[in-house]
Amino acid sequence: MELDLSPTHLSSSPEDVCPTPATPPETPPPPDNPPPGDVKRSQPLPIPSSRKLREEEFQATSLPSIPNPFPELCSPPSQKPILGGSSGARGLLPRDSSRLCVVKVYSEDGACRSVEVAAGATARHVCEMLVQRAHALSDESWGLVESHPYLALERGLEDHEFVVEVQEAWPVGGDSRFIFRKNFAKYELFKSPPHTLFPEKMVSSCLDAQTGISHEDLIQNFLNAGSFPEIQGFLQLRGSGRGSGRKLWKRFFCFLRRSGLYYSTKGTSKDPRHLQYVADVNESNVYVVTQGRKLYGMPTDFGFCVKPNKLRNGHKGLHIFCSEDEQSRTCWLAAFRLFKYGVQLYKNYQQAQSRHLRLSYLGSPPLRSVSDNTLVAMDFSGHAGRVIDNPREALSAAMEEAQAWRKKTNHRLSLPTTCSGSSLSAAIHRTQPWFHGRISREESQRLIGQQGLVDGVFLVRESQRNPQGFVLSLCHLQKVKHYLILPSEDEGCLYFSMDEGQTRFTDLLQLVEFHQLNRGILPCLLRHCCARVAL
């Protein structure tokens, strides 16, 4: 917890914060007490307790005024410490953290649920409460999203933010709301490869320009207050056209530093004379623009907005930017969060990891999280297992494993009729959270984008072009790709395949489980299920 010790927020003397005992004004001082300046410290003199208190009072008043950083430790029990300034600006608890408030939370299907929480409840506490009520699997990816539909702005709340404090800053009678959904990209900046989130061309330093810096050192530079990294790149800024009243987009070279966000009025110049100040990182929040083309006339779909905290409603005062692609927008958003929250963001990540490990130790079924680098193809046909290095041989082994799964499933589901269980097998996918029914291609991309463009986020939907087919929508390299799943019939049994029948599965559940362990024809494993949870 960080405390703001500036004199503007606290009293200027120790007596104002923590009153020291003194002699009452109606009680005269003892006559045998000489002034402190006449006391000869080398002579042993009896010192009464009242005189000792007066000497301490004199010494305390003669010292320089130092604010007391912990007024609540010396205040009377009945008197609460008075702290100046906004509690949210300094990261302190609200004055009455036990006060109960009602917060409305929406799910992705539009359902609303009112939750009674304490004024000091953080976003992580509210998410844990909602996970328990929805009987969902608890993990670090759950989060609350602050949504402003009228402005087409959304941002994910950090785990340490106070939900009630954010809600009280909304305009009265507006359409602002909290949405409960998964956000797999929340802590991806601590997990991703070095240059996935921070390309070399966008990262520079005011001290030296080092190339080939490791991911750990790069993140440490953002968290270290003594370093001066910055993000730079071209952005299109929304402004007014002269005399026309229309909003025009103009391309500028922008810089994001600890001191704020700037753009250069003269090419790529970093001269202070050419830098135009835009916003303060600590006094603003960054949002993703959801309907940029429709509402703001953006030239691309990769827009974000810097909204000052003092701005409550209306479009006036919003700083809206448009980047060239998703990677550059993700870089700007991640850097803004690191500059704003610093070490607190990493503490949130560590706490989320510790909670996940604790739940796993207590027996909760953890999510299987594996990467491509930790899985290898093995051959156990001989007396001892060996690692398969040949890619073609590894693909053949994966196909044999899929065929073994198919035979095992057929034997398990076999009844007096050979394929009498095919109807049950063909409908089992409808009970899975990753199946979204008949939604469009654009809707699937929107759902995956809302829950984080992280490698391995996927869902399965019905194909709109092929009445009997399905589509696997998968995110890879911050792009959503779609793979057609077609049914085929062999010996009276129904199978599903994505590679023209070379690898066949008896149902979609078997197909998904196989590709959670084996890439097959996919660019990455199926890691995160894009699911909707009803509150």
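Counting begins at 1 with the first residue displayed.
Glycine is no exception: its Cβ is also placed from the backbone N, Cα and C atoms.
As given in Swiss-Prot:
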type	residues	note
DOMAIN	99-185	domain 'Ras-associating'
DOMAIN	228-341	domain 'PH'
DOMAIN	434-530	domain 'SH2'
MUTAGEN	Y262 to F	Abolishes interaction with FHL2
MUTAGEN	Y263 to F	Abolishes interaction with FHL2
MUTAGEN	Y287 to F	Abolishes interaction with FHL2
MUTAGEN	Y483 to F	Strongly reduced tyrosine phosphorylation. Abolishes interaction with FHL2
MUTAGEN	Y495 to F	Strongly reduced tyrosine phosphorylation. Abolishes interaction with FHL2
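Where Swiss-Prot records a feature, it is marked here on the structure.
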{"residue": "Y262", "record": "mutagenesis position", "CB count, 10 Å": "22"}
{"residue": "Y263", "record": "mutagenesis position", "CB count, 10 Å": "20"}
{"residue": "Y287", "record": "mutagenesis position", "CB count, 10 Å": "23"}
{"residue": "Y483", "record": "mutagenesis position", "CB count, 10 Å": "18"}
{"residue": "Y495", "record": "mutagenesis position", "CB count, 10 Å": "21"}
Taking the Cα atoms as reference points, how far is Y483 (mutagenesis position) from Y495 (mutagenesis position) in Å?
-> 16
Express the distance between the Cα positions of Y495 (mutagenesis position) and Y262 (mutagenesis position) as a whole number of Å.
-> 57
Look up Y263 (mutagenesis position) in the DSSP assignment and report helix, strand or coil.
-> strand
Rounded Cα-Cα span from Y263 (mutagenesis position) to Y287 (mutagenesis position), Å | 19
